[in-house]
Amino acid sequence: MHVPPTDPARSAPPASPHRRRRPKALGLTALAAAMLMAVPTTQAAFGSDVRPAAAQEVVGGGDLGPNVLVFDPSTPDIQGKVDEVFRKQESNQFGTDRYALMFKPGTYNDINAQIGFYTSIAGLGLNPDDTTFNGDVTVDAGWFDGNATQNFWRSAENLALNPVNGTNRWAVSQAAPFRRMHVKGGLNLAPDGYGWASGGYIADSKIDGEVGPYSQQQWYTRDSSVGGWGNGVWNMTFSGVEGAPAQSFPEPPYTTLETTPVSREKPFLYLDGDDYKVFVPAKRTNARGTSWGNGTPEGESLPLDQFYVVKPGATAETINAAVDQGLHLLFTPGVYHVDQPIEIDRANTVALGLGLATIIPDNGVTALKVGDVDGVKVAGLLVDAGPVNSETLVEVGSDGASGDHAANPTSLQDVFVRIGGAGPGKATTSIVVNSNDTIIDHTWVWRADHGEGVGWETNRADYGVHVKGDNVLATGLFVEHFNKYDVQWSGENGKTIFYQNEKAYDAPDQAAIQNGDIKGYAAYKVDDSVTTHEGWGMGSYCYFNVNPDIRQQHGFQAPVKPGVKFHDLLVVSLGGKGQYEHVINDIGDPTSGDTTIPSQVVSFP
């Protein structure tokens, strides 16, 4: 899934598909005892490992557990502690360790925080400029020989950076959001050596200098400000970005919307004096630029004692009891097995994960169910399918939901789904959205193509995302490798701004993917009954490495109606491993050969 950037003078990685090599296994080291000096926060007494029975009152507030490391400028040996986490997590792609590195407001000098798997770094101010690094927050790809295409599951948030050499490096692929950041310099999105990279997502951020994507295949930037944008490979999409390049797809491949129709930034933890709170930003319509650039952002602050602070070992029964009592949910870093769905049926509930908190459904249950109510905010969670097939992993609203939530929509933000990779996993449909007006803001829904428990039937997952509600908006939709439809859209007036897809690598033959008389299931299917739908900046790639003779009829399928519109579509055959015959329906040139050159459609119909 990789080609050189458009300017070979700046970098020249070879053209070749991605994620074909397994990473080298590196031994895990124990965290140094000195790291424990970064003491987890304490507030009201919570802290017992013994969880209350569901019939008992669930207590809100408390400490944030051992995997949230909180620093202030006087903490000794900050660099050493951060480095120790990185050594543990640099190549720990399918491990169970989770960390959140939290920095109290202040100035930190000579810091280079390298961020590995399942690690989140964040400032604890209300605004990014409250917490300043004279230094860098870095993601590179030394662990994988300069290939950044497996730099998944990590995040940076709510910090200001003065990069040491003037440019910060954030060389990531999917599920690695860069939110609410102020880079007082440039931002390099490619690894050292300009190897392959497959990102990515920026939101609510200000980059004073130029952003250099270099070898990045695609990228989505929302409601931000940039000092310039260097290049594009296949698909660079912007909505509500000050300083974004002008609309010019296909050459250069820039898709630019002046504003984002509806957005609401992700909730985040911060310090108000000595008290921990969660800030819940307000919804914005037709947003452009950051939410914080003009001072205090609009939104609501919730004290920590209104949250059940969920720690590893907590049961779904207790989590649900907390919601029933009126508490919000703050998942501390860890892995949580649930034997029944986590159910959020109360309007305006916040469920926020720290450090890529991970939920695994046992015995085929659904991991998370959100009711058809107003304003639920779910953010910062990884749902990892279990070995017994789940019909669904995440549901928003029940089937047939009909409520009007336009004034106060439910949102899924940085909610990631994985089927296989860490071990056997199966799910029929990963995410089902029944509620009207839902916002899906940055998700990576991934049927694993490498790791443990991977095979056409071993990690069977027919459908990625199925949208049934009306007026649903997806901003930054990454869905890959499903056995049938990656995205199916049945609701009216849906919108998608940026879509990245790969079809499943491991189809054994043409018959395995045949969809009636259609060769292969579309990567993005709009049902024939739909009359209004619109999408911008959308790409699908194929790499049928098991059987390169497979033909995919099209990447996109939609009814030909005046209200169904697409802008800036592309399909790519990665190294000639399989081919597309068209881009959308029977429109668009076929891909051919092994040159990894996209076939594009600028507008549909």
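Counting begins at 1 with the first residue displayed.
Keep in mind that glycine also has a Cβ here, set from the backbone N, Cα and C atoms.
This is the original sequence, none of the listed changes applied.
Note that this is a predicted model, so its numbers are computed, not measured.
According to DSSP, Q174 (mutagenesis position) sits in a coil region rather than a helix or strand. As a published mutagenesis entry, Q174 to A appears in Swiss-Prot alongside the note: 1300-fold decrease in catalytic efficiency.
For Q174 (mutagenesis position), applying a Cβ distance below 8 Å and a minimum sequence separation of six or more within one chain yields F152, S198, G199, G200, W444, W446, F478, E480, Q500. Looking at Swiss-Prot, you'll find the mutagenesis Q174 to N noted as follows: 280-fold decrease in catalytic efficiency.
Annotation source Swiss-Prot lists substrate binding site at Q174, Y194, G195, W196, Q217, W446, R447, A448, D449, E480, H481, Y505, citing experimental evidence. Residue environment of H481 (substrate binding site) contains 25 other Cβ atoms, counted within 10 Å of its Cβ in all protein chains. Secondary structure from DSSP puts H481 (substrate binding site) in coil.
Quoted from Swiss-Prot for the published mutagenesis S198 to A: 13-fold decrease in catalytic efficiency while nearly no effect on substrate affinity.
Here the residue is the original one, while Swiss-Prot reports the published mutagenesis D449 to N with the comment 330-fold decrease in catalytic efficiency while only 2-fold decrease in substrate affinity.
As a published mutagenesis entry, E480 to A or Q appears in Swiss-Prot alongside the note: Loss of enzymatic activity.
Quoted from Swiss-Prot for the published mutagenesis E502 to A or Q: Loss of enzymatic activity. In the three-state DSSP classification, E502 (mutagenesis position) falls within a strand. Using a 10 Å Cβ-Cβ cutoff, E502 (mutagenesis position) registers 27 neighbours.
Taken from Swiss-Prot, the feature active site, proton donor applies to E502, supported by a curator's inference.
Among the sequence features in Swiss-Prot, the mutagenesis site Y505 to A is noted as follows: 150-fold decrease in catalytic efficiency. In sequence order, D449, H481, Y543, F544, N545, V546 are the residues near Y505 (mutagenesis position), counting only same-chain partners six or more apart with C-beta under 8 A.
Note on proximity: among G195, Q217, R447, the binding-site residues of the record, the Cα nearest E502 (mutagenesis position) is that of R447. Comparing Cβ neighbour counts within 10 Å across the mutagenesis positions D449, E480, the minimum falls on D449. There are 29 other CB atoms within 10 A of the CB of Q217 (substrate binding site), with all protein chains counted. Within 10 Å of the Cβ of S198 (mutagenesis position) there are 28 other Cβ atoms, across all protein chains.
Classification of G195 (substrate binding site) by DSSP places it in coil, neither helical nor stranded.
Under 8 Å, Cβ to Cβ, and six or more positions away along its own chain, R447 (substrate binding site) finds I419, G420, N459, A461, G464, E480, H481, F482, N483, A504.
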